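**Student:** According to Swiss-Prot, the protein has these features:
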BINDING   H83, H182  heme b b562 binding site
BINDING   H97, H196  heme b b566 binding site
BINDING   H201  ubiquinone binding site
VARIANT   T237 to M  In strain: Isolate 2
Amino acid sequence: MTIIRKKHPLIKIINHSFIDLPAPSNISSWWNFGSLLGLCLAIQILTGLFLAMHYTSDTATAFSSVTHICRDVNYGWLIRYMHANGASMFFICLFLHVGRGVYYGSYNMIETWNMGIILLFAVMATAFMGYVLPWGQMSFWGATVITNLLSAIPYIGTTLVEWIWGGFSVDKATLTRFFAFHFILPFIITALVLVHLLFLHETGSNNPTGLNSDADKIPFHPYYTIKDLLGVLVLLTVFMILTLFFPDILGDPDNYTPANPLTTPPHIKPEWYFLFAYAILRSIPNKLGGVLALILSILILALMPLLHTSKQRALTFRPITQTMYWILVADLLVLTWIGGQPVEYPFIIIGQTASVTYFAIIMILMPIAGMIENNILDLD
């Protein structure tokens, strides 16, 4: 068995990636989220495949086909809710995975980090297009509002929006192409994940101390396969409780009303995992400025290696920056809350304050805190 594992051209790749991979001996449960994201992706592709067998991407029948899946298909309701709540679990794991990377300075592995940012954009695009497919009120108006933001681009904006729509409004052509992209993107994401892992295995994993761990490595299997299995059990438990007991808790009731271009919902808002970015978008009165802030709210992650001023990699031994980090986490929670609120006093000013705080912490306060810590510890 050992000979096959180490000599077979295909199996040896798996062996070097998941079995004999040298891993730091001290990585904590925060390093579980990579494998959990892989599990989420597998769940989404499988459930999505079964949904696609019964779904029709036509404005006249899309809503009815989703109803048909829930009522008439064997375990269709389960597959549909697993897919919908699987997206939420996916984003929870994604945010925790990125948060771990920021906390422990994993962004210094630049290729891996940048590939991760591309993956984040790809997953967000996939989730957005998936939300349009049930063709409920929030699907239609969400698609209209978000795609319309591209009209803020000078000169080509309006043409670009009509090109994406395939007409003069969100209609049949839009739904069909969104379904096509929503179907193909997860497979592109899977390929990008392999590139992400390829870059990661060039350098090896980071660890909670932020120090070089070459002198103290252990094989990935059995130590971290068993550890990941615990994470899988916890994730599946939370996932099934959410899916079976509270399937609609994260959804919007408006999406149970068929799409109607003639009536606008009282509050147009995206799914909860986009609310922080939506709040940043809305906090700027100018349309183009808002769109740029929206893109920058994610793209700012790419600047983190350039903004790293500390002589230490992780925040483990850096209490000042730690404080900034947890204020940033609280700020993101405030932005998520604000994104779901109507545009009126006092939510407008809270959203603007939280948006300024978000960019200030990442671009100004954390780099300054790093320099202060260097001086305190005489590291310069």
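Cβ coordinates are placed from backbone N, Cα and C, and glycine is handled just like the others.
None of the listed substitutions appears in this model.
Quick caveat, the model's predicted, so the values are computed rather than measured.
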**Student:** Specify the nearest of the recorded positions H97, H196, H201, T237 to H83 (heme b b562 binding site), where nearness means the distance between Cα atoms.
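**Tutor:** Spatially nearest to H83 (heme b b562 binding site) by Cα position is T237.
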**Student:** When the Cα of H182 (heme b b562 binding site) is compared with the Cα of each of the recorded positions H97, H196, H201, T237, which one is closest?
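**Tutor:** Out of the listed candidates, the nearest Cα belongs to H196.
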**Student:** Between the Cα atoms of H201 (ubiquinone binding site) and H97 (heme b b566 binding site), what distance do you get, rounded to the nearest Å?
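**Tutor:** With distance taken Cα to Cα, H97 (heme b b566 binding site) is 17 Å from H201 (ubiquinone binding site).
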**Student:** Over all shown protein chains, what is the count of other CB atoms within 10 A of the CB belonging to H201 (ubiquinone binding site)?
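**Tutor:** Result for H201 (ubiquinone binding site): 14 neighbouring Cβ atoms inside 10 Å.
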**Student:** Please report the number of other Cβ atoms within 10 Å of the Cβ of T237 (variant position).
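**Tutor:** The Cβ of T237 (variant position) has 10 Cβ neighbours within 10 Å.
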**Student:** Ten-angstrom check, please: count other Cβ atoms within 10 Å of the Cβ of H182 (heme b b562 binding site), all chains counted.
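**Tutor:** Excluding its own Cβ, the number within 10 Å is 21.
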**Student:** How many whole Å apart are the CA atoms of H196 (heme b b566 binding site) and T237 (variant position)?
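**Tutor:** Pair distance, Cα basis, whole Å: 27 Å.
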**Student:** Between T237 (variant position) and H97 (heme b b566 binding site), how far is it from one CA atom to the other, in Å?
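**Tutor:** Pair distance, Cα basis, whole Å: 19 Å.
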**Student:** As a test of the contact definition, list every same-chain residue at least 6 positions from H97 (heme b b566 binding site) whose Cβ is closer than 8 Å to its Cβ.
**Tutor:** F33, G34, L37, G116
